[in-house]
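First up is the structure itself, then whatever we jot down about it.
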Amino acid sequence: MSNDDNVELTDGFHVLIDALKMNDIDTMYGVVGIPITNLARMWQDDGQRFYSFRHEQHAGYAASIAGYIEGKPGVCLTVSAPGFLNGVTSLAHATTNCFPMILLSGSSEREIVDLQQGDYEEMDQMNVARPHCKASFRINSIKDIPIGIARAVRTAVSGRPGGVYVDLPAKLFGQTISVEEANKLLFKPIDPAPAQIPAEDAIARAADLIKNAKRPVIMLGKGAAYAQCDDEIRALVEETGIPFLPMGMAKGLLPDNHPQSAAATRAFALAQCDVCVLIGARLNWLMQHGKGKTWGDELKKYVQIDIQANEMDSNQPIAAPVVGDIKSAVSLLRKALKGAPKADAEWTGALKAKVDGNKAKLAGKMTAETPSGMMNYSNSLGVVRDFMLANPDISLVNEGANALDNTRMIVDMLKPRKRLDSGTWGVMGIGMGYCVAAAAVTGKPVIAVEGDSAFGFSGMELETICRYNLPVTVIIMNNGGIYKGNEADPQPGVISCTRLTRGRYDMMMEAFGGKGYVANTPAELKAALEEAVASGKPCLINAMIDPDAGVESGRIKSLNVVSKVGKK
């Protein structure tokens, strides 16, 4: 476009697209509508990828996990007000889990919104977003688009990663500027996530504590997986001989079948250890805040490696805090521990005996006949376990209560950043969004193991998966209920609040053009899984399991408050 003086012009749409591209963003996930529909169209016209979802929350979850896998911000695009609010849930999820993400939302006109005159989808979105992310920006001028996007990228990935909100008022897109000036304004931040080198005395203190430990363990969190310094972490573990425990999304950072893995005896390892080395893991509710019977009677000493200084001492005193990026910290710690004796053989031997015993028990459960003759979690997930061991490049998405807990315990992972689950909040609804992003980012097949209740939060995105013909196989653990499917009704004519229809989810997939299967036995599940993944097409396996399978609230039943007085 040119003006009367023959100066070539560009507009807000094009400058925003150019700014995103300059910052290596080539994919967006979102839901189109006023005022951003044409932005999505023009993004596609420019040759970039746009995955159009049925609900903004799931588009946001896709962006969040894309950020985790790739180590750069995943980008979600939404409409204003209600659509923006749907996206904020996933923005908060990204921030809580330390995933780099940028939420871009169109918004109504500032001069009307600020006077609360009732504009279309009126909302002060920038300030609504602020408590739920690392930073919240609004771009009012076309000239500020390049610096606004660059700041969002740097903020999302620097230090502890997280979500960033960028507000895009509708009038911004129609503003114009000369192409020459726009090109001068475009830039990419230099070294947006610089190494943060830990202090020498912090490394020395941590090394001394580890050298003097009698029963050390290493706890690997998803922060360690995000750091993508897999070889350094593996070398630290193997050079020290210290047993390790992976949190859910750290499974596969070292293979779950590694001889130093103590995952099969986690409770014993935590209760008996005297020093715990936390690498990219937080002492939050997932680790019982470092206290209680989980951690035994003996006072523990902690080494904690984290890029955020105020994470230290958040629940327990940290004897050796190491503030810095994980790659730098682990590298320096290896040097400080060079030549030190390996972990005590009596301690590692005791753990190995426990691991071997527990693995034998689990193997028996995976092959045992059930009293009802129906599948349960053990024998059905045993099929998934064997398949994943033979196909370690597949991404495994997992959510639910019992479906989450049992899959994490039973299905071994051999490669990093392949297990994608509910994360720090234990949130339901991440499933189908994660599937879309994992397939888009890796270009490889994805398997999702879903509780039937959890699947309900994002099930309509089956249409999205089919529309883009993604190689996703969804397995629904169908016991017909939240937790269980056989809770008695409280009274005649009143359906239990935990009951679900034991439905034909396979037919949902077929309604959108995918392939559906019903599996009633492990053999049927195995055959369906092999055929589905080999097809490279969208597939869903309706795995019918015993309604009595499962326990209320999975392994966190203690968090479910019960009445002290009972029924009146």
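Glycine is no exception: its Cβ is also placed from the backbone N, Cα and C atoms.
Record features, source Swiss-Prot:
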type    : residues                                                                                              : note
BINDING : Ile34, Tyr120, Ala263, Ala264, Thr265, Arg266, Ala267, Asn358, Arg408, Met409, Ser553, Gly554, Arg555 : substrate binding site
BINDING : Arg160, Lys222, Arg282, Asp306, Ile326                                                                : ADP binding site
BINDING : Tyr377, Ala401, Asn402, Ala403, Gly426, Val427, Met428, Ser453, Ala454, Tyr483                        : thiamine diphosphate binding site
BINDING : Asp452, Asn479, Gly481                                                                                : Mg(2+) binding site
MUTAGEN : Tyr120 to Phe                                                                                         : 2 and 12-fold reduction in the affinity binding and in the catalytic efficiency for oxalyl-CoA, respectively
MUTAGEN : Glu121 to Ala                                                                                         : 2-fold reduction in the affinity binding and strong reduction in the catalytic efficiency for oxalyl-CoA
MUTAGEN : Glu121 to Gln                                                                                         : Slight increase of the affinity binding and strong reduction in the catalytic efficiency for oxalyl-CoA
MUTAGEN : Ser553 to Ala                                                                                         : Does not affect oxalyl-CoA binding, but it reduces 7-fold the catalytic efficiency for oxalyl-CoA
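Features as recorded by Swiss-Prot, highlighted on the structure.
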{"residue": "Ile34", "record": "substrate binding site", "DSSP (3 states)": "coil"}
{"residue": "Tyr120", "record": "mutagenesis position", "DSSP (3 states)": "coil"}
{"residue": "Arg160", "record": "ADP binding site", "DSSP (3 states)": "coil"}
{"residue": "Lys222", "record": "ADP binding site", "DSSP (3 states)": "helix"}
{"residue": "Thr265", "record": "substrate binding site", "DSSP (3 states)": "helix"}
{"residue": "Asp306", "record": "ADP binding site", "DSSP (3 states)": "strand"}
{"residue": "Ile326", "record": "ADP binding site", "DSSP (3 states)": "helix"}
{"residue": "Arg408", "record": "substrate binding site", "DSSP (3 states)": "helix"}
{"residue": "Met428", "record": "thiamine diphosphate binding site", "DSSP (3 states)": "coil"}
{"residue": "Gly481", "record": "Mg(2+) binding site", "DSSP (3 states)": "strand"}
Cβ-Cβ neighbours of Thr265 (substrate binding site) (radius 10 Å): 23
Rounded Cα-Cα span from Asp306 (ADP binding site) to Glu121 (mutagenesis position), Å: 41
Fewest other C-beta atoms within 10 angstroms, as judged across Asn402, Asn479, Ser553, which are the recorded positions: Ser553
Asp452 (Mg(2+) binding site) versus Met428 (thiamine diphosphate binding site) - Cα distance in angstrom: 11
DSSP-derived class (H/G/I helix, E/B strand, else coil) of Arg282 (ADP binding site): coil
Lowest local Cβ density (other Cβ within 10 Å) among recorded positions: Tyr120, Tyr377: Tyr120
Any further residue of that chain within 8 Å (Cβ to the Cβ centroid of Arg160, Lys222, Arg282, Asp306, Ile326) of the recorded ADP site: Cys98, Gly221, Gly223, Ala224, Tyr226, Gly280, Ala281, Ile305, Ile307, Gln308, Glu311
Additional residues surrounding Mg(2+), by Cβ distance to the Asp452, Asn479, Gly481 centre under 8 Å: Gly451, Ser453, Met477, Asn478, Gly480, Ile482, Tyr483, Lys484, Gly485, Leu500, Arg502, Ile545, Pro547, Gly550
Position of peak Cβ density within 10 Å, selected from the binding-site residues Ala267, Ile326: Ile326
